[in-house]
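**Q** The structure that follows is given in the form of C-alpha cells.
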Amino acid sequence: MDQDAFILKEDSEVEREAPGGRESLSDVIGFLDAVLSSEPTDIGGDRSWLHNTINTPQGPGSAHRAKSEGEGEVSTPSTQDNRSGEESRVSGRTSKPEAEAHAGNLDKQNIHRAFGGRTGTNSVSQDLGDGGDSGILENPPNERGYPRSGIEDENREMAAHPDKRGEDQAEGLPEEVRGGTSLPDEGEGGASNNGRSMEPGSSHSARVTGVLVIPSPELEEAVLRRNKRRPTNSGSKPLTPATVPGTRSPPLNRYNSTGSPPGKPPSTQDEHINSGDTPAVRVKDRKPPIGTRSVSDCPANGRPIHPGLESDSTKKGIGENTSSMKEMATLLTSLGVIQSAQEFESSRDASYVFARRALKSANYAEMTFNVCGLILSAEKSSARKVDENKQLLKQIQESVESFRDIYKRFSEYQKEQNSLLMSNLSTLHIITDRGGKTDNTDSLTRSPSVFAKSKENKTKATRFDPSMETLEDMKYKPDLIREDEFRDEIRNPVYQERDTEPRASNASRLLPSKEKPTMHSLRLVIESSPLSRAEKAAYVKSLSKCKTDQEVKAVMELVEEDIESLTN
C-alpha cells in the first residue's frame with residue numbers, strides 16, 4: 001500500500017467525520033499514530049527519513065499533549081497564559097483551509113514527529129503555571145516487555161549496529177530526534193520551542209541542551225523522587241542511595257560538573273533512563289560522573305576504604321609494642337619515676353595499667369580508649385594528691401593556731417611570774433636592808449632573816465646648795481647650820497629658831513615665815529629624792545612629828561639610806 005496515499009486518505013476521512021469540520025493537526029497525527037503502531041511492518045525499509053529535521057506549522061503559543069496506551073503524559077504548557085490541558089489542545093487548532101493545505105504535504109517526517117515525539121521525549125511533566133501535581137510515575141511499568149540491559153552493553157551494541165537506533169525509536173525505545181540542531185527559544189521560558197525546552201531523554205546520546213527550566217519546590221521534589229533507585233521486575237533487592245557507594249544526589253541550584261546553569265535542575269542518568277514515558281533500563285555497573293566527588297571515603301560499616309594500610313600499621317604496632325614498653329620503662333627509670341623496669345610491668349596502679357594497655361593496643365580505637373583511661377586515671381590521682389595536700393595544709397594551719405594560743409597563754413603566765421618575782425624581790429630588799437638597823441648588833445629583837453652583803457659607806461662630794469643641809473661634818477658648812485656656843489643649850493632648835501636672832505643668815509629671811517627654815521629645807525630634800533610618793537609622804541609626816549634633833553637626825557638617816565639604795 002502506498003504510504004502517502006494512506007496518509008491522505010485517512011486525513012480526508014478524519015476531516016469528514018469531524019462534527020464541526022475542523023480538527024487540530026495533533027488529533028490527525030494521533031489517529032495516524034494509532035493506525036501505524038498496529039502495523040509497523042508496512043513502513044518501508046528505508047528509515048533515513050527518521051533523522052530529518054522536524055518542521056511543523058504550529059504557532060508560537062501552542063502546546064502538545066498526547067497520551068499513549070498505559071504510559072505517562074508529556075505536556076509543555078505555555079507561560080503566556082496558564083490554561084489547562086484541554087484549553088491548550090484547543091488553542092493549537094488551525095483553520096480548515098490550512099488543515100486541507102497541509103494535509104496534502106504531510107510526509108514521513110510528520111508521522112515520525114507524532115510517533116517519536118510521544119515515545120522518545122523525556123520531559124519533566126510539571127505544570128509550572130498552575131503548580132499542580134507533577135504526574136511523574138514513581139515506578140514506571142515495563143509494559144512493552146523489552147529486556148533491560150546496561151549502558152555499556154547498549155553502547156557497544158549501537159556502535160556495532162548504527163541502524164539500530166532508528167529501529168529502537170520506531171519501536172518505542174527512548175531516542176533523541178536526530179538530524180538537526182536544537183531550535184532556539186522563541187518565547188519566554190522556552191514555551192514556544194515545540195516541546196524542546198525540556199531536557200533530552202536519550203540514554204544513548206551524551207548531548208545536553210542548555211535550556212532553562214524555572215525551578216519550583218514541586219519540581220525539586222519530583223527530581224528527587226525520580227533520582228531514587230527503583231526495584232527491578234526480577235525481584236532483586238532494591239538498591240538505595242545509602243547502600244550504593246558510587247552515587248550521590250546532586251545538590252539543587254548549584255553548578256554541577258556538566259556546567260548546567262543554576263536555574264536548571266541537574267539531569268542525572270536515572271532521569272534519562274527511568275523517564276515517565278520510556279521503559280526503565282536498569283544500570284548495574286554504574287560509575288560516578290566525571291568531575292563529581294565520590295560520595296564517601298568510608299562505607300556503611302564505618303571503616304576507611306584502605307584496609308591494607310590499617311592492617312599493615314596494626315601488624316607493625318603489634319610488632320613494636322614490646323620494644324615500646326621497654327623504651328617507656330627505661331625512660332621512666334631514668335627520670336626517677338619508678339625504681340626499675342620490672343616495677344612498670346608489674347605495677348597495679350591505674351595509670352601504669354592503662355599505659356601498658358595503650359602500648360599494647362592493636363588498633364587506633366583501642367589505643368584511643370586506653371589513652372583516655374590513662375588521662376582520666378592520672379587526673380584522678382592528681383586530684384587525690386591535691387586533696388591530701390589540702391588536708392595536710394589544714395592540719396598545719398590548725399597546729400599553728402594552737403601554737404599561737406599556747407604562746408599567748410605562756411606569755412601571760414610569764415608576765416604574772418615576773419610581777420610576782422618583782423614583788424618578792426622588793427619584799428626581800430626591805431627585810432635585808434631595814435632589819436637589824438640598830439646600834440647593838442647583838443640584840444635579838446629585829447634580827448634580819450636574810451644576811452646580805454654589807455654596804456660600804458662612801459663619802460660623796462656634795463655641791464653647795466643653800467636649800468640643802470647635811471648633819472655630817474663638812475669642810476664648808478652652810479649658813480643655815482651654824483655652830484655656836486649656844487646650840488647645845490637649845491633643846492628644840494627647830495621650834496626655837498622662829499625667834500629673830502642676829503645669828504640668822506640672810507638666806508633664812510628669804511624663806512616663808514609660816515614654816516621654820518630648817519623644816520622647810522628638809523621637806524624639800526625629801527620631796528626631791530627618787531623615792532616613791534607614799535614613802536615621801538610618810539617621811540614628811542614622821543619629820544613633822546619629831547620633837548628633838550635626834551629624832552630628826554634618825555629620820556634623815558633613813559631617807560639617805562633609801563636614796564643610796566636606789567641610786568646604787
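Each residue, glycine too, has its Cβ placed from N, Cα and C.
According to Swiss-Prot, the mutagenesis experiment S192 to A carries the following note: Complete loss of phosphorylation. S249 to D appears in Swiss-Prot as a mutagenesis experiment; the accompanying note says: No effect. Looking at Swiss-Prot, you'll find the mutagenesis P250 to A noted as follows: Prevents S-249 phosphorylation. No effect on P protein functions. The annotation that Swiss-Prot gives for the mutagenesis experiment S419 to A reads: No effect. Record note (Swiss-Prot) on the mutagenesis of L421 to A: 80% loss of in vitro transcription. Mutagenesis annotation in Swiss-Prot: L428 to A, described as 60% loss of in vitro transcription; the structure shown retains the original residue.
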**Q** Return the single residue from the mutagenesis positions list (S419, L428) that has the minimum number of other CB atoms within 10 Å.
**A** S419
**Q** Does DSSP put L421 (mutagenesis position) in a helix, in a strand, or in coil?
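**A** In the DSSP reduction, L421 (mutagenesis position) maps to helix.
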**Q** What's the CA to CA span in angstrom from L428 (mutagenesis position) over to S419 (mutagenesis position)?
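**A** Spelling it out, the Cα of L428 (mutagenesis position) and the Cα of S419 (mutagenesis position) are 14 Å apart.
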**Q** Which residues does L421 (mutagenesis position) neighbour through Cβ under 8 Å, counting only same-chain ones at least six apart?
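**A** Set apart from L421 (mutagenesis position) by at least 6 residues yet with Cβ under 8 Å, there are none.
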